[in-house]
Every structure is written in C-alpha cells, then in structure tokens.
Amino acid sequence: MRVTTLSTALFALASTAVSAPTAGSSSPGLEVKLTQIDNTRVKAVVKNTGSEEVSFVHLNFFKDAGPVKKVSIYRGQDEVQFEGIKRRLRSSGITKEAVTSLGAGETLEDEFDIASTSDLASGGPVSIRSHGFVPIVVDGKITGYIPYKSNDLTVNVDGGKAAKVTKALSQLTRRTEVTDCKGDAESSLTTALSNAAKLANQAAEAAESGDESKFEEYFKTTDQQTRTTVAERLRAVAKEAGSTSGGSTTYHCNDPYGYCEPNVLAYTLPSKNEIANCDIYYSELPPLAQKCHAQDQATTTLHEFTHAPGVYQPGTEDLGYGYDAATQLSAQDALNNADSYALYANAIELKC
C-alpha cells in the first residue's frame, strides 16, 4: 500500500454499527422491482412492504446520485466487475439530505445505467439482482436495518450501445489542490494502519484455530474451509496495512475525487484499489473502540481493505452494516461482507 506523503497516495472507509428492529409481522421490509428501460438503462421501484413509515439512509442504495453499487450483474455464474465507489457512513449525526422516508405501501423510483459502472461492451445476456440491508434512521441516528431484495432481471445487452455509455470513473479527476498525508492526518492514519494490522492478525489466528462459537456468531458456520478463507483474507489485510511504500492499494488521507459528503467517513474505488478518507474519519472516530461493535479508525481501515480486490480476491461487498445486520446474513453473504470482518476483529480484540 502506498501512503500519501508529498508524492504518494492513501485511502480508507468506516464501519457502521446498527441494532435490529423487533422481529414480527410488522417488521419493515423493502421490495425492489427492477425493469429494463432501454438496453442497459434500468428502473428500480422500491416499495415499503411494512405497515408503518420508515426512514432510511439512501447512500449506497437506490436514489444515491453517486456511482455506487445498486445491483449485481452476472454473466452466467460469474459476476461482472463493478467499477464505481463504495461509501462508508457514520452511524449518528446523519443529515436530512441522506435520508428517505416511505409510508406503508409508498414507493420511490430510481433510474440508472448499469453500463456506467460495469464493462458491458461485449454484449449478450446478463442477469441483474440486488439484496442486503439498508440502515433505519431515527433523529439522525442509525437504530436498525431494513432487509431488501429484488427480482432477477435478465437483459440482452447491445454491446455497441453499451460501449458508448460514459463511464462514471472515467470522469473522475483529482482536484488540482490536494492535501497530501502530513501532519495530524498522517499521524492518525499511521496509527490506524498499525492498529488495523494488529487486529487483523489477531482475528486471523482466531478464525483459523480459535473459538468455533465466536467464529460462527459472525460468519454463520464453523466449516473449516470458510475459517481458512476468512483467516487468509485477514492476513492479507494485515500485510497490506503494514506496508506504506508498496503493496496493492493507494490510500488517500483526503478526498481527491470529491465524494466525501457530510455523512461519509470514507470511500473505496475497488476497480482502482484506492481508498480515501473523509474529514469525519478523523474528527468523529477514535483510534480504537472501547465498546463492542463500535466504529473506530482501525476497523474502518480494515473494513475498507477487504473491499479492495488487490488485497484479496474477490473484494467484499456491503451487504449488512453493523452487528445486527451482519449477523442476519447467510454464511455465504457473511463471507463476502466487509463489516463481518471488521466486527469480528473488534470482537476478538475486546473479547466481546
């Protein structure tokens, strides 16, 4: 990993803790209906299927105007590479512009072009779907989560037309004035990297040969192959965090691309293996959490390293934020969920 000094770059993202809503027939849920508009342009209609109004964060979800991952695209069994950004959110102090409210039975609509964040120039049939959890917000604080799931949509892509769609990241250029890693930001990040390496190594050892029930709590299985995979990814994170002059990622101390909105702690560009910290990464997160499953700089950095395929392939997704959402995932989804690794590392460190 290359860290921003006067000539190098540096980047990271943060972990969001949530608590689950009460289970039952009135539990909130979102139904997502995907339809094709024209070639690679898709419409999503998100419906509140619960009996009460819900307010949720729409960043990293439908209605987010940024090039975020709203759907997964598959050719056969293989997922098409996502070429956008993954943003990490703070868990409190969330401002109104990041929140959407839907009454019972109400819907929101979002249109987007899947070719803007994936290479579909080869054309042919692809299948599109989306699932996960979106954070519930009450008085600016994440207090729970809402599960969402879409239909499977099959689209026969015209490759020629898809190739002409402007790529979201091709428009990204670094700002002329970039604050390199120096001063307090450099000091904070250096500490975060050291702590992330320590936590990742501890968690890797625990994953491979530690308490089975603790591993199952976060990854929903005690299968030895899964334990080995988790340990390998965590060791790869530790190795990357321990390198500030080489490695596979570029880590920005600041926001070179302009995606640090008021509620974003950091963001990742997986296709470029870049991570960027936002101002509130430094101002709102402690170096290490003193409470189980709380946000901090170290596990935020660890979380973001798992997103980068250059660290360990494939990079993880954001399928469930925080302990309660992450521990509701299936074993397969937990293995591919960034926060599952961050939460597990925190739990091993604090003996949760």
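Numbers here mean position along the shown chain, with the first residue as 1.
From the backbone N, Cα and C atoms, a Cβ is placed for every residue, glycine too.
Every position carries its original residue.
Where Swiss-Prot documents C253 to A as a mutagenesis experiment, the accompanying text is: Optimal activity at 55 degrees Celsius; 10 degrees lower than wild-type.
Sequence-distant neighbours of D318 (Zn(2+) binding site) (same chain, 6+ residues apart, CB-CB distance under 8 A): N60, K69, K86, R88, G132, N337, A338, D339. Taken from Swiss-Prot, the feature Zn(2+) binding site covers H303, H307, D318.
Swiss-Prot lists E304 with the feature active site. Here the Cβ of E304 (active site) has 34 other Cβ atoms within 10 Å, regardless of which shown protein chain they belong to.
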- [ ] Would you please pick out, from the binding-site residues H303, H307, the one with the fewest other Cβ atoms within 10 Å of its Cβ?
- [x] H307
Open item on the list: Nearest by CA distance to C253 (mutagenesis position): which of the recorded positions is it, out of H303, E304, H307?
Closed with: E304
